[in-house]
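Engineer: Here it is: the structure, laid out below.
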Amino acid sequence: MSLTLTLTGTGGAQGVPAWGCECAACARARRSPQYRRQPCSGVVKFNDAITLIDAGLHDLADRWSPGSFQQFLLTHYHMDHVQGLFPLRWGVGDPIPVYGPPDEQGCDDLFKHPGLLDFSHTVEPFVVFDLQGLQVTPLPLNHSKLTFGYLLETAHSRVAWLSDTAGLPEKTLKFLRNNQPQVMVMDCSHPPRADAPRNHCDLNTVLALNQVIRSPRVILTHISHQFDAWLMENALPSGFEVGFDGMEIGVA
């Protein structure tokens, strides 16, 4: 069975359009909703199971009815990646497994008052675990809070989800070089910069990383309005694409 990944959000905490900004990218997004960007998140479908990657969307309860998905897979506990959990936890129904890094603090009072969310499913770096037949490997990332990317594998597919990060730790880079993903969804918040940014990648960083990893298809996510404005005037190299909210990626 094929693996399907849908990008439900491709922006950062600021979103696109950014409040009060009149740059070309923000003006375009106000005119045309297809250019809007919500918090970085995704949906993985495999073996009739649905996994939600991160929970930054405000309308999760409207998008998903009880029992319509199996679990959350969190990259980290910054607010723009978990804010949708706060109202959802007070719902009625069966417990919902939440897989994620062993962050002792979490976010605000989520751990103290989890409601129907089951946060006991902490994962460890490079230790493979199974989600309804999907093999998942947590990959340490470079961010201001404990953050994991994930390599998602089936018998025929290999997809990497790498957000939020500034570059990659050496062990993660080596692992991806030796386990080349067919598709790599990669944090790229910034246009090319002379200096390497903190917490998120710029385009120069992503290009350099893929010279090592050599994924044939790189899809950029966590896009800022500044990068969108740059993209309106510049083209990406072959093999690189800009993700958009609602983008569906099938990997046979």
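Cβ coordinates come from backbone N, Cα and C, glycine included.
This is the original sequence, none of the listed changes applied.
Pulled from Swiss-Prot, these are the listed features:
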| type | residues | note |
| --- | --- | --- |
| BINDING | C21, C23, C26, H225 | Zn(2+) binding site |
| BINDING | H76, H78, H143, D164 | Mn(2+) 1 binding site |
| BINDING | D80, H81, D164, H222 | Mn(2+) 2 binding site |
| MUTAGEN | D54 to A | Has a 1000-fold lower activity |
| MUTAGEN | H78 to A | Has 250-fold lower activity |
| MUTAGEN | D164 to A | Has a 1000-fold lower activity |
| MUTAGEN | H222 to A | Has 9-fold lower activity |
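Are these features on the surface or tucked inside, and what are their neighbours?
Structural biologist: The C-beta environment of H225 (Zn(2+) binding site), restricted to residues of the same chain at least 6 apart in sequence and closer than 8 Å, consists of Q14, V16, P17, A18, C21, C23, A25, C26, A29.
The Cβ of H78 (mutagenesis position) lies under 8 Å from the Cβ of A13, C107, K145, D164, each of which sits 6+ residues away along the same chain.
When secondary structure is read from DSSP and collapsed to three states, D164 (mutagenesis position) falls in the coil class.
Other C-beta atoms found within 10 angstroms of the C-beta of D54 (mutagenesis position) number 27, with every protein chain shown included.
Classification of H78 (mutagenesis position) by DSSP places it in coil, neither helical nor stranded.
Taking the Cβ of H222 (mutagenesis position) as centre and 10 Å as the limit, one finds 27 other Cβ atoms among all the protein chains shown.
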Engineer: Cα within 10 Å of D54 (mutagenesis position): which of the recorded positions H81, H143, H222 qualify?
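Structural biologist: Hits: H81.
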Engineer: Just to verify: the residue among H76, H81, H143 with the fewest other Cβ atoms within 10 Å, which of the binding-site residues is it?
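Structural biologist: Across H76, H81, H143, these binding-site residues, the one with fewest Cβ atoms within 10 Å is H143.
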